Amino acid sequence: MGIGTKILSKIEKNKTSDGLTIPLTPTTQKQSSSWCSFESIKTFFRTVIRDWIFLALLGFIMASLSFGMDYAILNLQNGQMRLFDLVKEYHFTLAYLVWVGYVVGLILLSAVCAHYIAPQAIGSGIPEMKTILRGVILKEYLSVRTLLSKMIGLTLSLGSGLPMGKEGPFVHVASVVASQLTRLVHGSSGGIFENESRSGEMLAAGCAVGVACTFSAPIGGVLFSIEVTSVYFAVRNYWRGFFAATCSATLFRILRMFSVSAAVTVEAHYQTNFPPQNVFLPQELPIFALIGLVCGLAGSIFVYLHRRTVLFLRRNWLAKMIFQKYWLIYPIFIATFISSLSFPLGLGKFMGGEERFSHTMKEFFVDCAWTAPPNDSYACPMPTSNATSSDSFDIRHWKGDNYDYSPFVTLSSFQVVYFFLAILASTLPVPSGIFMPVFVLGAAFGRLVGEGVFSLDPYGHISGDIQFFVRPGVYAVVGAAAFCGAVTHTVSVAVIVFELTGQLCHLLPVMIAVLIANAVASYLQPSIYDSIIRIKNLPYLPDIPHTTSLYHQMLIEQFMISPLVYIAKDSTVGDIKRALETKTRIRAFPLVENMESLALVGSVSRSQLQRYVDSQIGTKARFAEATRRIKQRLEDEESERKRREESKSDDTEDSLETTGAGERRASRFLIVPVAKNGPQVAKNETLTGLSEENARKILTVEEKQALFDAASLATPKREMSGKTINPVHIESHHTIGDIFRSITHLSFGRQNFPKKNNHNEFDLFGEERTEWEDMMLNQKLDLSQLDIDSTPFQLSEYTSLFKAHSLFSLLGLNRAYVTKKGQLIGVVALKELRLAIEYLQSGKVPTPGMSIFNEPPTEQSIYEKSARLESGRATGDAQNAAFVTDNGEDDAQNDYIQPPLEVVRRGALTPNRMSELTRLENVRTTPESPHFEVSSPSTSSSCVSIDFSPLDAANSENGSVGGLVLNVPSLPTRARSANELTRQNTHVQINLPDDVHDEKF
């Protein structure tokens, strides 16, 4: 290629869109190069901000919050112990009051904080985050207000020492922080829900960080958050969770390292010191499997009792009557009850003594035998005099000061009592988690089994190796992982245990026990998080058990909603309006080709249809039509006036009235005072004259500067007082009179807008408004003004329930339309899938080819108790068919202890509508356009408004038109009488308020 060809090629590349060429100078090339470099740097920096720096900042913030909360909790708990130590030697009753009062006070403060700042902070947070990641929006659940309430309330509740956890609430806290950071990065208008895909990625990372900064376990935190919040997880988001969790765990461990008392924080790193070899024998594996089996059964019982307790508090008539009016009684009573049972000088001495519930984990993991004799080599050593509670284990907490109690008694008492106390504590209206209590209970059970095995065979005689010791601490680790896995239905809890203990020598026993416990519990009960979702009636799709083939046999045609409401291409605006008004809870409407074929062509969201209807017959559309009509009428009047002027050019009958300043055209209206005893008008008192041209100008200003009232005229029957406005007999009256008659004939009225809308608009009233609305409602649908989803998800009527459940879970669907050869025959939403699953779980067998909604109810029917079942059957509305199950969804709105969360439907997020207009009842003046609004005292009467302006109003600096706005009281004969008054030059008397004086005109 020659040099000339290269130059021409470069010139062609640098041509602009206008056909011009840019000379190839060195300066231009340098600027282009620098510009490209700047854009590249900007793009790279934006990418770094949105991913790496964002995730690192999220991890660092959560680590700091976690460490700060642990420090505050430790000081609160130590404060209680110091107060108790001061008084326990003097008086038993005083010690009891101090112990109980301290706990009750903190719980009461936490409950008040959560109740009045943000009720969304109550509870764990993992169930709610599970629904949010599914696509549900919970009102104000990720707000700063909720974050503040959660942090304060959780610190107070954990500082009380009750059996509560921190892991679940911190998942919620991390999600809120992720949401707020997203708002800062992407702007306050967007937030976490601006992009649903983006929100899922960041919230998933936030959940992982919440677990990681609680246990300092980044790997287990990521895996656990995925298990409890996701059904299907996108692998591309894996690195986000690990990176943010690693940043959080790293900073958290560094902060603990520099903390003096870090070893005894509430959620500490429980380092164990088991030897790498000979931790367990193969002969012990059946015992570990048995621990998993028992923990699976106990975990199912725990979930069941928790659900029954919550439902009992909702349904019991006495609880309803008390807690509805005095909700503080419940937290006070439960806090008093739990703290009384744990009182160290009472029953508490058989459950660990003065050791706090959250601090017992390290004692359960200690590598010594509690039941060994004091002089045994494997016995737990006594603490030294200069040892602190952070680096020693005091066996006297579990055996008494004089070794009076057996560890079997104290461990058994601890498990039984705290098993029920943990359930009661989880029902309190305060921020609290459930992970840590079940973790401690599992460790206590494992320790009990380990001590029992040690008592029977302390030196491993079953193996023939006298050098081997049975280590109860290993059993405690296995029990903690197994029971926690059974309650939460997770396997990743084993990884958390490995990171908590810092050892992998007990990997095999832990995995065996966790898998068995998880399998047993999954067969008997849902996880604690799914149970809470059902209790709170949050919209979420339950899992399908793989133990029966009924889920493969039930077809969509047996639980779809049919017939359903749809929109056709030939539908009218009225059809759409009726559909929106009658089906207020449907979020999207299917669009079909026509009423006959019902061929599905797409779907339209409710918000789109609502905006379309508003644009056709809404307030703004009506105002625009009124403005068009008044302008058209005034233009016609102008043309008519010019025609008459041309035909009567020699007519000079118009007279001018001379004032002190000069001559002006006479006005048809006079403002004169009216005597108290009667409406006598003095015709020699005039305000000022308005020319015909100025009156026309005032009436043709933009609609935002003119305001008209309805012409439904009715004069109040009362004696007139104050001042009046009087018409004068002039020959030019026909022009202004014609305009007046035109306005009254059009029935334009004055309305009062909300304060945020200070503009004036024309409006239609009466028959004209009705005729216009009827005309608009009969118009055909204009598809060009709608954003149509042309590819809605469709399923065949023969799709199985199992396959539909998999598709909904994998793709994150909210609804799917059921078609037969392209013809729309029904719709299936998340609610129908959930009801079908619960139908099969209740033990019923569906009749082939028959809808489960049309089957006759039986005694065991889960639909029998629903008051809205018949409504759902009759209308076919998927949202109106709500059924009652044993989960207590019918009582979700009656929970006075833990207020229900409000679900925000995306279809309800429509633009703000104009509020209902109110009528003016008093006089107002504005400096921009000085005028007076005179209205009838009767609230039911309407007025006609005319704006008159002085001659020099058009010359004002800001171009605005000032003047006098007069609201003429209506007459019984309505607009026809107003026209008669104008044509006959009848004296019109308008009542003015007493504070209006002549100088204001």
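In case you wondered, yes, glycine gets a Cβ from its N, Cα and C as well.
Under the three-state DSSP scheme, Ile434 (chloride binding site) falls in the coil class. Its Cβ taken as reference, Ile434 (chloride binding site) is surrounded by 28 other Cβ atoms within 10 Å in the chains shown. Residues annotated as chloride binding site in Swiss-Prot: Ser124, Ile434, Phe435, Tyr529.
Residues or ranges marked as domain 'CBS 1' in Swiss-Prot (evidence: sequence analysis): 560-619. As a whole-number mean, the pLDDT of the domain 'CBS 1' (560-619) in this prediction is 84.
What Swiss-Prot records for 788-845 is domain 'CBS 2', and it gives sequence analysis as the kind of evidence.
Record note (Swiss-Prot) on the mutagenesis of Glu167 to Cys: Increased sensitivity to MTSET-mediated inhibition; in isoform a and isoform b. Inhibition is slower; in isoform a. Reduced sensitivity to MTSET-mediated inhibition; when associated with D-559; in isoform a. DSSP classifies Glu167 (mutagenesis position) as helix under the three-state reduction.
Here the Cβ of Glu167 (mutagenesis position) has 24 other Cβ atoms within 10 Å, regardless of which shown protein chain they belong to. In Swiss-Prot, the entry for mutagenesis Glu167 to Ala states: Constitutive activation, loss of pH sensitivity, loss of sensitivity to chloride levels and conditioning depolarizing voltages; in isoform b. The structure shown retains the original residue.
According to Swiss-Prot, the experimentally introduced change Tyr232 to Ala is described as follows: Loss of gck-3-mediated inhibition. Secondary structure from DSSP puts Tyr232 (mutagenesis position) in coil.
Under the DSSP three-state reduction, Phe559 (mutagenesis position) is assigned to coil, being neither helix nor strand. The Cβ neighbour count for Phe559 (mutagenesis position), using a 10 Å radius and every protein chain shown, is 23. One mutagenesis experiment catalogued in Swiss-Prot, Phe559 to Asp, is accompanied by this note: Confers similar gating properties to isoform b; in isoform a. Reduced sensitivity to MTSET-mediated inhibition; when associated with C-167; in isoform a.
Quoting Swiss-Prot on the mutagenesis of Ser742 to Ala: Constitutively active, loss of inhibition by gck-3-mediated phosphorylation.
According to Swiss-Prot, the experimentally introduced change Ser742 to Glu is described as follows: Phosphomimetic mutant whose activity is sensitive to gck-3-mediated inhibition and to cell swelling-induced activation. Severe reduction in channel activity, loss of cell swelling-induced activation; when associated with E-747.
For the mutagenesis experiment Thr744 to Ala, the note given by Swiss-Prot reads: No effect on activity.
Looking at Swiss-Prot, you'll find the mutagenesis Ser747 to Ala noted as follows: Constitutively active, loss of inhibition by gck-3-mediated phosphorylation.
Annotation note: His805 (mutagenesis position) sits in a helical segment as assigned by DSSP. Residues near His805 (mutagenesis position) in space but far in sequence (CB under 8 A, at least 6 apart, same chain), listed by position: Leu541, Ile544, Tyr551, Leu833, Ile837. Here Swiss-Prot describes His805 to Ala as a published mutagenesis experiment; the accompanying note says: Loss of gck-3-mediated inhibition.
The number of other Cβ atoms within 10 Å of the Cβ belonging to Leu833 (mutagenesis position), over all protein chains shown, comes to 22. Here Swiss-Prot notes a mutagenesis experiment, Leu833 to Glu, with the remark: Confers similar gating properties to isoform b; in isoform a.
Reduced to three states, the DSSP call for Ala836 (mutagenesis position) is helix. Here the residue is the original one, while Swiss-Prot reports the published mutagenesis Ala836 to Lys with the comment Confers similar gating properties to isoform b; in isoform a.
Report note: the chloride site is defined by Ser124, Ile434, Phe435, Tyr529, and the residues of the same chain whose CB lies within 8 Å of the CB centroid of those residues, excluding them, are Ile126, Pro127, Gly165, Glu167, Gly168, Gly433, Thr488, Ile528, Ile532. Comparing Cα positions, Phe559 (mutagenesis position) lies closest to Ala836 out of the recorded positions Ser124, Glu167, Tyr232, Phe435, Ala836. When Cα-Cα distances from Tyr232 (mutagenesis position) are compared across the recorded positions Ser124, Glu167, Tyr529, Ala836, the shortest belongs to Tyr529. In the structure shown, the C-beta of Phe435 has more C-beta neighbours within 10 angstroms than that of any other entry among the recorded positions Tyr232, Phe435. The local packing around Ala836 (mutagenesis position), expressed as other Cβ atoms within 10 Å of its Cβ over all shown chains, amounts to 25. The C-beta environment of Tyr529 (chloride binding site), restricted to residues of the same chain at least 6 apart in sequence and closer than 8 Å, consists of Ser124, Ile126, Pro127, Lys130, Val228, Thr488. Restricting the recorded positions Ile434, Phe435, Ala836 to those with a CA within 10 Å of the CA of Glu167 (mutagenesis position) leaves Ile434, Phe435, listed by sequence position. The two recorded residues, Phe435 (chloride binding site) and Ala836 (mutagenesis position), have Cα atoms 31 Å apart.
Just so you know, the Cβ of Ser124 (chloride binding site) picks up 24 other Cβ atoms within 10 Å once every protein chain is counted.
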